[in-house]
Amino acid sequence: MFISDKSRPTDFYKDDHHNSSTTSTTRDMMIDVLTTTNESVDLQSHHHHNHHNHHLHQSQPQQQILLGESSGEDHEVKAPKKRAETWVQDETRSLIMFRRGMDGLFNTSKSNKHLWEQISSKMREKGFDRSPTMCTDKWRNLLKEFKKAKHHDRGNGSAKMSYYKEIEDILRERSKKVTPPQYNKSPNTPPTSAKVDSFMQFTDKGFDDTSISFGSVEANGRPALNLERRLDHDGHPLAITTAVDAVAANGVTPWNWRETPGNGDDSHGQPFGGRVITVKFGDYTRRIGVDGSAEAIKEVIRSAFGLRTRRAFWLEDEDQIIRCLDRDMPLGNYLLRLDDGLAIRVCHYDESNQLPVHSEEKIFYTEEDYREFLARQGWSSLQVDGFRNIENMDDLQPGAVYRGVR
């Protein structure tokens, strides 16, 4: 007797009075199938002895599958799809609020992983169970949406993006802190728009913030994109950054400032088409435009790093080459070096008996500083060794002891 290798599906809905043609009706039914590691179970034998093993089946782990009667073909067991979690408005607004409140910290930290963990913790306190990575990815997506809305809708993105205004406010606040007026070169570009653009940046490689490419940069501590740090820098992802969250127009990430920057010629996705270098001083990193004159570049650097004295400074590249400040300087990463000045010790004497009263250490950075010091003391020069008068700063010897001469 020949028995088919394939077991036919049993129609539990079929009446005894129905004609056999009803078997062609397409229905779906749910049946329980034993979950077992033995793939060689004889399905036909199982069919004949099903009623003997009914109680055993109930005690075993089971899984439900959906079978159709429309054909005699074997049916696949398909795992149910997991619905992607969506962010409700309250969650998104809370994320933006927390990110905005910590924006200043993103500008000074090389790794933002701990900052996203704090944001995640605050989200949980408000009843939103979102991990640091989920928060990072959502933030990057918001930045990407903002950039798309801004540049494709000519700045009128608020109509198509729910949180356009909130993101724009964060970027505007950042630009006010670090962007000097000289950056606005084009008369056709609104000041606010120019400032915001200078901090927007996308990265094709992905931000580990996820993006920025919008990747997971911030969440895992690696550079990702940054509206954060350069609109949070990864070349192209949005990262908002003052030092900056951020990946800049040349693709430099503030968190990983040694990353090779772009050449400035890539016009795809780059909100700022000028020449930009990345300058690092201590724990701070700034992206500086070098399209102006040498004097303008110096003033921008002084303003960006808060240099309020007249001490000299220079930029040194990764090959320890000191570069001239001009619009033709090579694009790349630079270290900001400050002049240590000239330190000497000055003794003050009692004019009546010529005995030393006290001494002080003075540091001069410019000839003008030296002249002002002499004028305040009422001296014409400084004297060393009791006979040599020094009238010019260049003749001073570091560490030497001097006295004033009227």
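Each position is counted from 1, following the chain as shown.
For all residues, glycine too, the Cβ spot is worked out from N, Cα and C.
Those substitutions? Not in this structure, it's all original residues.
Residues or ranges marked as domain 'Myb-like' by Swiss-Prot: 79-143. One mutagenesis experiment named in Swiss-Prot is Thr86 to Ala, and its note says No significant change in DNA-binding activity. Swiss-Prot documents Thr86 to Asp as a published mutagenesis change and attaches the note No significant change in DNA-binding activity. Here Swiss-Prot notes a mutagenesis experiment, Gln89 to Pro, with the remark: Decreases strongly DNA-binding activity. In Swiss-Prot, a mutagenesis experiment is listed as Gln118 to Pro, annotated with the note Abolishes DNA-binding activity. Among the mutagenesis results in Swiss-Prot, Ser175 to Ala has the note: No significant change in DNA-binding activity. The residue drawn here is the original one. Among the sequence features in Swiss-Prot, the mutagenesis site Ser198 to Asp is noted as follows: Decreases DNA-binding activity 8-fold.
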Whole-number Å distance between the CA of Ser175 (mutagenesis position) and the CA of Gln118 (mutagenesis position)? 24
Residue pair Gln118 (mutagenesis position), Thr86 (mutagenesis position) - Cα distance, angstrom, rounded: 21
Taking every protein chain shown into account, which of the mutagenesis positions Thr86, Gln89, Gln118, Ser175 has the largest tally of Cβ atoms within 10 Å of its Cβ? Ser175
Taking the domain 'Myb-like' (79-143) alone, what is its mean pLDDT? 82
